[in-house]
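Worksheet: one structure, shown below.
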Amino acid sequence: MAGLDLSLVLMLSVLAGVREVSLTQVNQQGVIAPGDIIIGGLFPIHEAAEAVNFTGLNSFSSFQHPVCNRYYTKGLNQALAMIHAVEMANQSPMLSSLNLTLGYRIYDTCSDVTTALWAVQDLTRPYSYCDSQTNSSQPVQPIMAVIGPSSSEISIAVARELNLLMIPQISYASTATILSDKSRFPAFMRTVPNDEYQTHAMVQLLKDNKWTWVGIIITDGDYGRSAMESFVKHTEREGICVAFKVILPDSLADEQKLNIHINETVDIIEKNTKVNVVVSFAKSSQMKLLYEGLRSRNVPKNKVWVASDNWSTSKNILKDVNLSDIGNILGFTFKSGNVTAFLQYLKDLKFGSEAKMNNSFLEEFLKLPEIGNAANAVQEQIKNTHLDMVFSVQMAVSAIAKAVVELCVERQCKTPSAIQPWELLKQLRNVTFEKEGVMYNFDANGDINLGYDVCLWDDDESEKNDIIAEYYPSNSSFTFTRKNLSNIENVLSKCSDSCQPGEYKKTAEGQHTCCYECLACAENQYSNHTDADTCSKCDTESLWSNANSSKCYPKFYEYFEWNSGFAIALLTLAALGILLLISMSALFFWQRNSLVVKAAGGPLCHLILFSLLGSFISVIFFVGEPSNESCRVRQVIFGLSFTLCVSCILVKSLKILLAFQMNLELKELLRKLYKPYVIVCMCMGLQVTICTLWLTLHRPFIEKVVQPKSILLECNEGSDLMFGLMLGYIVLLALICFTFAYKGRKLPQKYNEAKFITFGMLIYLMAWVIFIPVHVTTSGKYVPAVEVVVILISNYGILSCHFLPKCYIIIFKKEYNTKDAFLKNVFEYARKSSENIRGLSGTDPHSKTDNSVYVISNPSLVPEEKQVSVPEIDNVL
């Protein structure tokens, strides 16, 4: 930019030194119309200029001056739009009521900065040499405003000179963002939005169509570089990557250099096979050459070309190529209004000798080979009408006309220098003008932002294109007017294929973020949309997912379920046990007076059966979804019921030991201690105390154990110590029972209750000894089943050893269920025991004492447990 400023200073110095050089001498063309207020116009009547040596006057013997070539019909069309707009304004009541007219002086910029500055120099000096016939000088009015130029590059250079005189400049097509900076360009205004809106709209279009791998082509200069900078800024923000950036030379004069750049650009496009969308801010003539180069290459024909306003309506590009050769072209154009009057003006325009005299641009236009006659000239102008450009020019003229009227209402503006350019500039910044019934005004940056139309090119030679969408900067959104766009929507422009749900993108270091590989999400992570940057984590407290998952799944609650086959089997065994208990209880109640029932404990049998019922019922609370209540109830019910059972068995063991104890002293002691219900209550009381402390201090509770795919619901015993005390206490009672029963293991064969108690307690002890390591090492939902199995083994062990033999005698061996059979069995047992003792002591086994008690003469030779007497029947029964 500093280099451009220096060039401008040098150029102004040169221009200041050659004020005497006439326009005719430097081949400068123009169109002039008189008026009270003069407006300057700068339009690209030619597309290029090349410098040639020119012999000047005075101190400058020679210097380089550009000569224009490559006639640009669209530029003439824009100049005619200004002429028509001025004529319409002069005919309006707004100006005619003040008896004012607008005049103009229009010059050709030749699409060249230097040529444009020559024109500005001529516009801003008090005298002009425009009469090519007489070369005479005549005083002219100073210009009050300038309309144009179209190119941002040229507008920037022109604006810097006009800023010095504060002459308002209104461009109808310059969109460079830098021109909105009022601190640098205070006199510049425009009737189009700046490129910041256009690049944002383009990126929004790319984003909406998921085109993330694109290329950009610009023409070198302030406009192109500013547009590329703005475009890249927006793409980075939206995650879109630019695969390549091509900068074509600004000058069109050096065709050899231009062709080299065009061929290099074709190579780049051909190499980037995955880039199917290209955004271009280049000149239309350069795009024409590019398309001609692509036509002969092996380049996919389904590309989408996004055209900036710089060439979006220049359909002369398709003169030698078809859309089928290059793809689809989407063009961004400025929104326009009704320009029917201008089209009619072109039809009515006379292209005779009078027109040639007043307009040198028309004179050259009519000499073009493709024109030939006036009819062709009209058709060519209509074909090259850019509706958006025409409307923008008309708005610029309307704004100036309205501002002039507002200034001249209270002053005589027909007097020269009645108003100054800076006054008009100030008025323009605040003016509100009407066109086609719509009110317009400039914003704080001096811009009028109407938005954009998005057009889709077709092969029709007319300049009209199919408008498919409208873009509104106020809400950064598109409104599509055409729904069927499959040929556009089906185009893919991505560096990498989309990652599917369940995958995420991983970009290698140093690569574009749009070039990546797709990796599967890990376990307990997911991605639920395509092209996810990262995988989201599942809430592992309640959710889970497999690898490569697109969503999280709720964890199911896991517990020892009712419908589990194992649970059904255990519950069936518990139910059978309850049926057995009920049956045995009924049988024992019916035979309550029989010797077998009395010998088995009488009322204690029913108490044992009741306790076993509670133990079987506790199994139910180990199955199903646990709760705090079930966790507490199940252990307490089992603990208390089995304590009651073992306590009753302990009483039975003491009774048997008392009945068959032959040691009189020990027998007397046992008789004093034998208080059945007191013993049962004491044993139960201690267990109740343990359970109460447990439930009070460290009560069991439900615990949720988070597992990879489920949540295990299990009972936490609260205190392993209290749980161990409860079970340990029962084990202690069982050991005592086992000890007592073991001492009476050799009782009468048909009444060996102690042996059955021994087996029952042995089964219980073995089951619970196995339970401890299994319970500690087992985890999962079947932990409750382990305890249930042990409970059932214990219950069935007691049923089998204590009650089934009695039931067998009652039902099948009724002859043993008599007092005589029972006494016979007992006395036989006592006799054999005495004989064994006498044999050990050397006494005659047939000798008897008077009190019917066998006396051992040398008791020290016999162990204490062998010293027996005839049992008392009452203690047994």
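A Cβ is built for glycine as well, from the same backbone N, Cα and C atoms used for every other residue.
Remember, predicted model here, so these are calculated numbers, not experimental data.
Quoted from Swiss-Prot, the note attached to the mutagenesis of Glu47 to Leu or Lys states: Induces a mild reduction in ligand-affinity. Applying an 8 A CB threshold to same-chain residues 6+ apart, the list for Glu47 (mutagenesis position) reads Asn69, Arg70, Tyr71, Tyr72, Gly75, Cys110, Ser111, Leu252, Lys283, Ser285.
According to its DSSP assignment, Asp195 (mutagenesis position) is helical. Just so you know, the Cβ of Asp195 (mutagenesis position) picks up 29 other Cβ atoms within 10 Å once every protein chain is counted. Per Swiss-Prot, mutagenesis Asp195 to Ala is noted as: Abolishes L-Lys-affinity.
Asp309 to Leu appears in Swiss-Prot as a mutagenesis experiment; the accompanying note says: Almost abolishes L-Arg-affinity. In the three-state DSSP scheme, Asp309 (mutagenesis position) falls into the coil class. Spatially close to Asp309 (mutagenesis position) yet at least six residues away along the chain are Ala173, Thr175, Val192, Gln198, Gly331, Phe332, Thr333, Phe334, Asp388, Tyr452, judged by Cβ distances under 8 angstroms.
Among the mutagenesis experiments that Swiss-Prot reports, Asp309 to Ala is described with the note: Almost abolishes L-Lys-affinity.
Annotation comment: Swiss-Prot describes Asp388 as L-lysine binding site.
Within 10 Å of the Cβ of Met389 (mutagenesis position) there are 25 other Cβ atoms, across all protein chains. Annotation note: Met389 (mutagenesis position) sits in a helical segment as assigned by DSSP. Experimental mutagenesis at this site is recorded by Swiss-Prot as Met389 to Lys, annotated: Induces a 24-fold reduction in L-Lys-affinity but increases affinity for L-Glu.
In the three-state DSSP scheme, Glu47 (mutagenesis position) is classed as strand. Spacing of Asp195 (mutagenesis position) relative to Met389 (mutagenesis position) is 16 Å (Cα to Cα, whole number).
Over all protein chains present, the Cβ of Asp388 (L-lysine binding site) has 24 other Cβ atoms lying within 10 Å.
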